[in-house]
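What Swiss-Prot records for this protein:
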- Asp91, His93, His104, His107: Ni(2+) binding site (BINDING)
- 15-109: domain 'HTH arsR-type' (DOMAIN)
- Asp51 to Ala: Does not affect activity and regulation by metal ions (MUTAGEN)
- Asp91 to Ala: No change in activity. Lack of regulation by metal ions (MUTAGEN)
- His93 to Arg: No change in activity. Lack of regulation by metal ions (MUTAGEN)
- His104 to Arg: No change in activity. Lack of regulation by metal ions (MUTAGEN)
- Asp114 to Ala: Does not affect activity and regulation by metal ions (MUTAGEN)
Amino acid sequence: MGHGVEGRNRPSAPLDSQAAAQVASTLQALATPSRLMILTQLRNGPLPVTDLAEAIGMEQSAVSHQLRVLRNLGLVVGDRAGRSIVYSLYDTHVAQLLDEAIYHSEHLHLGLSDRHPSAG
């Protein structure tokens with residue numbers, strides 16, 4: 001699969017069932033408000049679990065559980081720093097995916113569209 005939007009490195013072929021399942025798992029991870037809040041906070045930079053929990057107003061154990069799910073899906077990484085684990089987004093693709101989801105939601109809310117003129 002490729003990377004990008006609007007003609008920039010689009011996938012060269014339709015998704016097969018395995019790739020479709022992987023994409024669905026990623027999108028399911030984004031379908032949980034608490035995970036979106038975590039990813040949005042990490043969009044601003046790496047944080048240890050304690051700071052992340054405080055920033056989004058969740059219990060540390062709940063944040064740790066959600067981070068484990070996000071890590072297993074390849075959306076975040078954790079690096080040990082002394083006795084803490086500092087989490088960050090896996091890469092810029094995760095930030096772009098998050099940005100596009102937020103952008104799309106805002107456009108729907110405002111009744112806007114970025115449809116190409118030939119899209120009818």
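We number each residue from 1, going along the chain as drawn.
Including glycine, each Cβ sits where the backbone N, Cα and C put it.
Keep in mind that this structure shows the original residues, not the substituted ones.
Between the mutagenesis positions Asp51, Asp91, Asp114, Asp51 has the most other Cβ atoms inside 10 Å of its own Cβ, all protein chains included. As a summary of secondary structure, the domain 'HTH arsR-type' (15-109) carries 63 helix, 14 strand, 18 coil according to DSSP. Annotation: no mutagenesis positions among Asp51, Asp91, His93 have CA atoms within 10 angstroms of the CA of His107 (Ni(2+) binding site). The 10 Å shell around the Cβ of His107 (Ni(2+) binding site) contains 12 further Cβ atoms across the protein chains shown. In this structure, Asp114 (mutagenesis position) belongs to neither helix nor strand by DSSP; it is coil.
For His93 (mutagenesis position), the number of other Cβ atoms no farther than 10 Å from its own Cβ, over all displayed protein chains, is 13.
If you compare Cα positions, His93 (mutagenesis position) sits closest to His104 out of the mutagenesis positions Asp51, His104, Asp114. When other Cβ atoms within 10 Å of the Cβ of His104 (mutagenesis position) are tallied across all protein chains shown, the result is 12.
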